[in-house]
Amino acid sequence: MDVNPTLLFLKVPAQNAISTTFPYTGDPPYSHGTGTGYTMDTVNRTHQYSERGRWTTNTETGAPQLNPIDGPLPEDNEPSGYAQTDCVLEAMAFLEESHPGIFETSCLETMEVVQQTRVDKLTQGRQTYDWTLNRNQPAATALANTIEVFRSNGLTANESGRLIDFLKDVMESMNKEEMEITTHFQRKRRVRDNMTKKMVTQRTIGKRKQRLNKRSYLIRALTLNTMTKDAERGKLKRRAIATPGMQIRGFVYFVETLARSICEKLEQSGLPVGGNEKKAKLANVVRKMMTNSQDTEISFTITGDNTKWNENQNPRMFLAMITYITRNQPEWFRNVLSIAPIMFSNKMARLGKGYMFESKSMKIRTQIPAEMLASIDLKYFNDSTRKKIEKIRPLLIDGTASLSPGMMMGMFNMLSTVLGVSILNLGQKRHTKTTYWWDGLQSSDDFALIVNAPNHEGIQAGVNRFYRTCKLLGINMSKKKSYINRTGTFEFTSFFYRYGFVANFSMELPSFGVSGINESADMSIGVTVIKNNMINNDLGPATAQMALQLFIKDYRYTYRCHRGDTQIQTRRSFEIKKLWEQTHSKAGLLVSDGGPNLYNIRNLHIPEVCLKWELMDEDYQGRLCNPLNPFVNHKDIESVNNAVIMPAHGPAKNMEYDAVATTHSWIPKRNRSILNTSQRGILEDEQMYQKCCNLFEKFFPSSSYRRPVGISSMVEAMVSRARIDARIDFESGRIKKEEFTEIMKICSTIEELRRQK
């Protein structure tokens, strides 16, 4: 039957239909090829916004640097990065005055974190620029390589396992005259394959020592590698994002810890909270403005958009902020926190892979690496690329571009939020000393501004003053993209507010469907997503029931597990029909074994195995959940697993789902082809790390331990823990004397081996 789509909306208030206009169904666009062009765009734009600043040369690396701070006051409307130090410091002072003790308290909290954080904090995170190999690696591998190189160069403070000591090594390394590193290279040779008698290319991995002088090492330590941001919806053009190396990461982490601590105490900050908590926080600010705008005042809200937030921020400004925030703190703490902004003021952007050329007539392709862009003849490039390269050439050193102004995407989200909130804080009547006043919300580069005044002229004056104040702090509110409404209707971080937040359900659309982990996890995640959306996103019962039916259908097609009594023929139907016929209680079969679906919107919280357990034949139960069955996954299955859910917007969310270990919880094996590449050593390293970490977790189940503070290695911590546990178990009679003696003997042997090593 044909449904007239307008009928769907007859009962729906217009603002609730906002979701239907979002570009969130279907696959998001991905980037292909090189990100070099996007990176050059970023570098060139950033310099253009600060072009009237002062040029200097870095004495260590020889890199030309542009400093726009305290530069000429900006022209109206043009985005610019000329932040004025005294204005930023004054905004900080007023922020502190409105929140007495906020900086002091946050510093104390951060100091505690700094002293307790272990170096393994840096293994979190995805791709990281590995300066030893000059390319991206998984974070854990990049950290291991860095520590290995440090050790072979006589830097061993990091062996304490504390992050702060690793950072001491980083500081030391920058003073060394040279650093020796091990690099990998590939040898290719043509050999005849014994089986097929064809010629094949064999790759072998060689390692060689390489010495980096101080200048080359500094350039690498200050390098941010760049990639193209994938899966951005609603944009025509791609853009570049940066991934910093291990030298920078630790320092950034501490700065962000301090800024996060401050943001938690600011009612206008949309970070670090999320979800319903964030909505509640924001609703409070709106409520305050609406209740305070008495009958004599009118209230308007700007849904704000800033032009090129990152490219106009400046690390030197962040340094000024940190210097102010930590002004009464111990010297060592101030030094640790000021290093990140100093490194960012001297950062280099790696231009990525370079360009690929192909000649149609000669059928050959050749790669022009970024290192060659400084010297290659420009006649091979089209006009726009030629302009980019000409512009960037004065900034190039060894395939990286000097990029002093600007902050690449996502590096100092918390600290830049503090800067934004400090302007919102200036809107109180006692600061504006006029009839208008403002407040608002800030989350990284996104903001909403609420202005109250007796009349429209006052509103206009307030907005103008806000706009100009922003300019003085290097923030450029876009007049084209921001829009103003009566307070009560606005959008902030993709939350739509209309006398309360409306659910923007389309944002969640990408997370519906079959995840593709395995039959067990997929069923569990699928129903959990539906359940969560009923709780958080206004997914009504009828729609949820429909979503569930669609999900089951999708699931059956994905895993070819149509019901045993269906006519649909697939590769699995023969086995499934056989099982169906043999089974006495057919309702007990899992959907993935051709059983019926027993889910409805009332029982989504129950794992399928539990839901059907009482209905199952006994021998089916035995096969399904028997730990001796080789197909039941033997990895310790936590009762709760985490799935990473990608909403259409914002960061990936961690979602918990219940996991029951059955024959369906298999884990696919790694692709073989990786084992023949240079990545193989890395894989082995990763597995070794994994094993060590798993072992450590066994000794210290997360419920029972506070991280070992103080200086002990993982092995020492585990041995001492084993001894304590053994003694307790022996004294309470849980283990026999022989077992106790054996454990003690093993512990002593381990310590002995460590001493000999």
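Yeah, the Cβs are placed from backbone N, Cα and C, and that goes for glycine too.
Small disclaimer: the values here were computed from a predicted structure and weren't measured.
Per Swiss-Prot, the features are:
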type: MUTAGEN; residues: R233 to A; note: Complete loss of RNA synthesis in vitro
type: MUTAGEN; residues: K235 to A; note: Complete loss of RNA synthesis in vitro
type: MUTAGEN; residues: F251 to A; note: 20% loss of RNA synthesis in vitro
type: MUTAGEN; residues: F254 to A; note: 50% loss of RNA synthesis in vitro
type: MUTAGEN; residues: S269 to A; note: 70% loss of RNA synthesis in vitro
type: MUTAGEN; residues: V273 to A; note: 80% loss of RNA synthesis in vitro
type: DOMAIN; residues: 286-483; note: domain 'RdRp catalytic'
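This view paints the features noted in Swiss-Prot onto the structure.
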| residue | record | Cβ neighbours (10 Å) |
| --- | --- | --- |
| R233 | mutagenesis position | 15 |
| K235 | mutagenesis position | 11 |
| F251 | mutagenesis position | 23 |
| F254 | mutagenesis position | 23 |
| S269 | mutagenesis position | 26 |
| V273 | mutagenesis position | 16 |
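When secondary structure is read from DSSP and collapsed to three states, F251 (mutagenesis position) falls in the helix class. The closest partner of V273 (mutagenesis position) among the mutagenesis positions, by CA position, is F254; the full candidate set was R233, K235, F251, F254. Distance noted between the C-alpha atoms of S269 (mutagenesis position) and F254 (mutagenesis position) is 19 Å. Annotated pair R233 (mutagenesis position) and F254 (mutagenesis position), C-alpha to C-alpha distance, rounded: 32 Å.
The average pLDDT for the domain 'RdRp catalytic' (286-483) in the predicted structure is 93. Across the structure, F254 (mutagenesis position) and K235 (mutagenesis position) are spaced 33 Å apart at their Cα atoms. Distance from the CA of K235 (mutagenesis position) to the CA of F251 (mutagenesis position) is 33 Å.
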